[in-house]
Amino acid sequence: MSLTSSSSVRVEWIAAVTIAAGTAAIGYLAYKRFYVKDHRNKAMINLHIQKDNPKIVHAFDMEDLGDKAVYCRCWRSKKFPFCDGAHTKHNEETGDNVGPLIIKKKET
């Protein structure tokens, strides 16, 4: 085997390894971007309400509701858990379409 053919094989080997490494890097970055999900939601919904609780739950007796009750679902209301219309500004800023939860007695 001459020096020229050995050198040629080495150049081909380096080129093949470079292409394989580049392809592997692009594949890894694509995998991380599209398939690996971060378990923490980067756009938190609840920004300031009862942050010391692991889960926020509000329960109401049906008898206490009266004829109609309107509850916040965007977590932006100053009267939380009741809706004050803050979702309108939230929807304009984010392009979201969230609205309140409205509970009313059935007409008999």
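Heads up, the Cβ atoms here are built off N, Cα and C, so glycines get one too.
Feature annotation from Swiss-Prot assigns active site, schiff-base intermediate with pyridoxal 5'-phosphate to K55. On its own chain, K55 (mutagenesis position) has no residue at least 6 apart in sequence with a Cβ closer than 8 Å to its own Cβ.
Listed in sequence order, I45, A86, H87, H90, N91, D96, V98 are the same-chain residues at least 6 apart in sequence whose CB falls under 8 Å from the CB of C74 (mutagenesis position). Reduced to three states, the DSSP call for C74 (mutagenesis position) is coil. What Swiss-Prot records for C72, C74, C83, H87 is [2Fe-2S] cluster binding site, and it gives experimental evidence as the kind of evidence.
Swiss-Prot gives this note for the published mutagenesis K55 to I: Fully incorporates and stabilizes the [2Fe-2S] cluster upon in vitro reconstitution. Abolishes alkaline pH dependence of the midpoint redox potential of the [2Fe-2S] cluster; when associated with Cys-87.
What Swiss-Prot notes for the published mutagenesis of K55 to E is this: Slighly reduces the transfer rate of the [2Fe-2S] cluster. Classification of K55 (mutagenesis position) by DSSP places it in coil, neither helical nor stranded.
One entry in Swiss-Prot concerns the mutagenesis experiment C72 to S. Its note says: Abolishes absorption in the 300-500 nm range. Counting every protein chain shown, the number of other Cβ atoms lying within 10 Å of the Cβ of C72 (mutagenesis position) is 23.
Recorded in Swiss-Prot as a mutagenesis result, C74 to S carries the remark: Abolishes absorption in the 300-500 nm range.
Annotation of the published mutagenesis S77 to A in Swiss-Prot: Fully incorporates the [2Fe-2S] cluster upon in vitro reconstitution. Slightly affects neutral pH dependence of the midpoint redox potential of the [2Fe-2S] cluster; the original residue is retained in the structure shown. Of all the Cβ atoms in the protein chains shown, 20 others lie within 10 Å of the Cβ of S77 (mutagenesis position).
In three-state terms derived from DSSP, C83 (mutagenesis position) belongs to neither a helical nor a strand segment and is classed as coil. Taking a C-beta cut-off of under 8 angstroms and a sequence separation of 6 or more, C83 (mutagenesis position) has the following same-chain neighbours: V70, Y71, C72, R73, S77, P100, L101. For the mutagenesis of C83 to S, Swiss-Prot gives this note: Abolishes absorption in the 300-500 nm range. The structure shown keeps the original residue.
According to Swiss-Prot, the mutagenesis experiment D84 to N carries the following note: Fully incorporates the [2Fe-2S] cluster upon in vitro reconstitution. Does not affect absorption in the 300-500 nm range. Slightly affects neutral pH dependence of the midpoint redox potential of the [2Fe-2S] cluster.
Swiss-Prot documents H87 to C as a published mutagenesis change and attaches the note Fully incorporates and stabilizes the [2Fe-2S] cluster upon in vitro reconstitution. Abolishes alkaline pH dependence of the midpoint redox potential of the [2Fe-2S] cluster; when associated with Ile-55. Markedly decreases the transfer rate of the [2Fe-2S] cluster. Abolishes iron transfer to the mitochondrial matrix.
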Key: The one of D84, H87 whose CB sees the fewest other CB atoms within 10 Å, among these mutagenesis positions   = D84
